[in-house]
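The structure under discussion appears below in the form of structure tokens.
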Amino acid sequence: MKVQYECLTCMANQCQRIVEMATQDMDIRRRAMILAAKLLAKEYNENAIPAIAGSLIFLELYKFLGNDDPFIEYKLKSEEMARKVADIIKRKLKLDFELAVKLAIIGNVIDFSVGFSPEDLEEEVEKMLKDKLYIDDSKELFEEVKRAENILYITDNVGEHYFDAILIEKIREISNAEVYIAGKEGPIINDATVEDLKRAGLEKLGKVISTGTRIVGVPLKLVSREFMEAFNKADVIIAKGQGNFETLSEINDSRIFFLLKAKCPAVARELKVPKGALVCMRNKFKL
């Protein structure tokens with residue numbers, strides 16, 4: 001997905017949040033935002049993909065600010081709340097595959113870029129459980145998972161990965177496939193890293209691998225050899241969240257299923273769904 005007109009202000013707003021989280025020094029904040037403006041002028045162009053352009057800008061800001069993980073407190077709070085809510089859900093609900101898919105999508109609400117507060121998670125989950133998927137290819141996903149030999153599950157945000165675990169557990173119940181679970185090489189906004197996935201125990205559910213990059217989504221020209229091998233041999237690829245949609249949506253590959261909440265107008269418009277819609281969509285480009 002190429003940048004839309006809203007992406008510029010979204011990136012600028014995220015830069016401001018990063019700066020405010022990283023330092024209280026007003027002069028450093030001012031100079032950091034001047035740098036951000038220069039970086040935006042460089043990276044925001046008609047061929048840019050939002051997730052990639054934003055990541056390159058954010059990582060340069062991290063260097064300037066001397067803070068390699070300004071979202072650490074937000075991520076820890078998200079992790080704590082998500083673990084509790086996921087445990088409650090597993091005790092209260094009778095989970096089948098389709099509900100597990102829905103929960104994995106609902107978990108995608110945990111996102112700093114849209115101003116989500118982790119304290120609201122339980123209430124948001126209860127509310128969204130009543131919603132139907134606007135695009136629902138979960139039956140196709142179920143059939144593909146059943147016959148797959150290799151499955152690649154690409155995670156998105158910290159906290160959300162506890163909801164991913166619910167779906168991966170269901171996948172393992174219906175499939176004997178080798179499951180690869182991918183996280184980021186290092187911190188970028190509130191995305192889940194390999195370290196986050198391992199700390200949450202996802203190694204028990206599959207082989208945890210790194211994308212080989214800190215860029216949001218999975219720009220295939222920048223990923224590791226290990227990730228590319230898992231990607232190439234996968235019979236099913238489950239890609240969580242908007243960043244993965246932005247970087248993979250133009251690839252002509254029907255193995256990919258996008259699971260996300262359309263949290264911004266640009267992504268919603270690209271998907272042809274209302275903002276806020278829950279989506280389980282097989283890649284629209286067919287092999």
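Cβ atoms are placed via backbone N, Cα and C, with glycine included.
If you look for the noted substitutions, you won't find them, since the model keeps the original residues.
The model shown is predicted, which means the values in this text are computed figures rather than measured ones.
Mapped onto three states, the DSSP output places D191 (Mn(2+) binding site) in strand. Annotated Mn(2+) binding site per Swiss-Prot: D156, N157, D191, in sequence order, evidence recorded as experimental evidence.
Experimental mutagenesis at this site is recorded by Swiss-Prot as C7 to A, annotated: Does not affect catalytic activity, but abolishes absorption at 300-500 nm. A 10 Å cutoff on Cβ-Cβ distances gives C7 (mutagenesis position) a total of 22 other Cβ atoms nearby, all chains included.
A helical conformation is recorded for C10 (mutagenesis position) in the three-state DSSP classification. Among the mutagenesis experiments that Swiss-Prot reports, C10 to A is described with the note: Does not affect catalytic activity, but abolishes absorption at 300-500 nm.
Q14 to A appears in Swiss-Prot as a mutagenesis experiment; the accompanying note says: Does not affect catalytic activity.
Mapped onto three states, the DSSP output places N108 (mutagenesis position) in helix. Mutagenesis annotation in Swiss-Prot: N108 to A, described as Abolishes catalytic activity; the structure shown retains the original residue.
D111 to A appears in Swiss-Prot as a published mutagenesis result, with the remark: Abolishes catalytic activity.
The mutagenesis experiment D156 to A is recorded by Swiss-Prot, whose note states: Abolishes catalytic activity. Long-range Cβ neighbours of D156 (mutagenesis position) (same chain, at least 6 residues apart, Cβ-Cβ under 8 Å): N108, D191, A192, K240, G241, Q242, G243, N244, L260.
Looking at Swiss-Prot, the entry for mutagenesis of E160 to A says: Strongly reduces catalytic activity. Classification of E160 (mutagenesis position) by DSSP places it within a helix. Cβ environment of E160 (mutagenesis position): A82, A104, G107, N108, I110, A192, K240, G241 lie under 8 Å away, each six or more residues apart in the same chain.
Quoted from Swiss-Prot, the note on mutagenesis experiment C264 to A is: Does not affect catalytic activity, but abolishes absorption at 300-500 nm. Within 10 Å of the Cβ of C264 (mutagenesis position) there are 20 other Cβ atoms, across all protein chains.
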Distance [Cα-Cα, Å, rounded] between C7 (mutagenesis position) and C264 (mutagenesis position): 9
Cβ neighbours of Q14 (mutagenesis position) where a neighbour is any other Cβ within 10 Å: 19
Nearest of the recorded positions (C10, Q14, N157) to C264 (mutagenesis position), judged by Cα-Cα distance: C10
